[in-house]
Amino acid sequence: MGKEIEKKFIVSGDAYKSLAKGVLYRQGYIFFDKDKSVRVRVFNDKGYLTVKGTSTGISRLEYEYEIPVGEANEILEYLCEKPVIEKLRYKFQFEGFTWEVDEFLGENEGLVIAEIELPDENAVFKKPDWIGREVTGDPRYLNSNLVKNPYKNFKE
């Protein structure tokens with residue numbers, strides 16, 4: 001059984017760009033509701049199918065499988081809700097933890113989110129200076145919700 005434990009934060013500034021090279025990710029959702037999602041993702045010429053369950057606090061079940069990239073691209077094109085999410089991901093280590101910063105493109109341009117995966121829900125970690133407010137529990141910032149409610153329509 002896979003379990004994902006993560007926190008999400010708004011990013012201010014672009015200092016993260018000096019820490020890693022951005023990799024283009026394209027992902028789409030075959031199915032999603034408030035409790036679960038099935039997505040396809042393509043990056044680095046590889047395809048992935050991911051199933052995620054209901055969030056409980058900052059954790060949820062997650063299962064991910066590599067699939068042929070050609071099939072992943074076809075699923076993105078023909079079976080996923082539109083628009084497909086496109087983003088540049090910057091992945092790096094900071095104070096012993098892996099951070100991922102997603103700089104969204106297209107309908108969600110202007111949104112930059114940082115995520116940290118944790119070993120358990122009580123893990124203590126240090127944040128880089130450019131990390132802003134936490135949005136872990138805010139459903140607007142779920143990638144699946146950004147398909148139907150893009151960042152350009154947010155009223156902060």
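Using N, Cα and C of the backbone, Cβ positions are placed for all residues, glycine too.
In this structure the noted substitutions are not present, so the sites keep their original residues.
The annotation domain 'CYTH' is assigned in Swiss-Prot to 2-148 on the grounds of sequence analysis. One mutagenesis experiment catalogued in Swiss-Prot, Glu4 to Ala, is accompanied by this note: Partial loss of ATPase activity and strong loss of inorganic triphosphatase activity. The mutagenesis experiment Lys8 to Ala is recorded by Swiss-Prot, whose note states: 16-fold increase in ATPase activity and strong loss of inorganic triphosphatase activity. Taken from Swiss-Prot, the feature active site, proton acceptor applies to Tyr29, supported by similarity to another entry. The mutagenesis experiment Arg39 to Ala is recorded by Swiss-Prot, whose note states: Strong loss of ATPase and inorganic triphosphatase activities. What Swiss-Prot says about the mutagenesis result for Glu115 to Ala is this: Partial loss of ATPase activity and inorganic triphosphatase activities.
DSSP places the residues of the domain 'CYTH' (2-148) in helix, strand and coil in these numbers: 26 helix, 74 strand, 47 coil.
Around the Cβ of Glu4 (mutagenesis position), the same chain contributes Lys52, Ser59, Arg60, Leu61, Glu62, Glu117, each under 8 angstroms and 6 or more positions distant in sequence. Counting only the Cα atoms, the space from Lys8 (mutagenesis position) to Glu115 (mutagenesis position) is about 5 angstrom. For the domain 'CYTH' (2-148), the mean pLDDT of the prediction comes to 95. Fewest other C-beta atoms within 10 angstroms, among the mutagenesis positions Lys8, Arg39, are seen around Lys8. Spacing of the residue listed as 'active site, proton acceptor' relative to Arg39 (mutagenesis position) is 4 Å (Cα to Cα, whole number). Summary for the recorded positions Tyr29, Glu115: the Cβ-based neighbour count within 10 Å is maximal at Tyr29. Distance noted between the C-alpha atoms of Glu115 (mutagenesis position) and Arg39 (mutagenesis position) is 18 Å.
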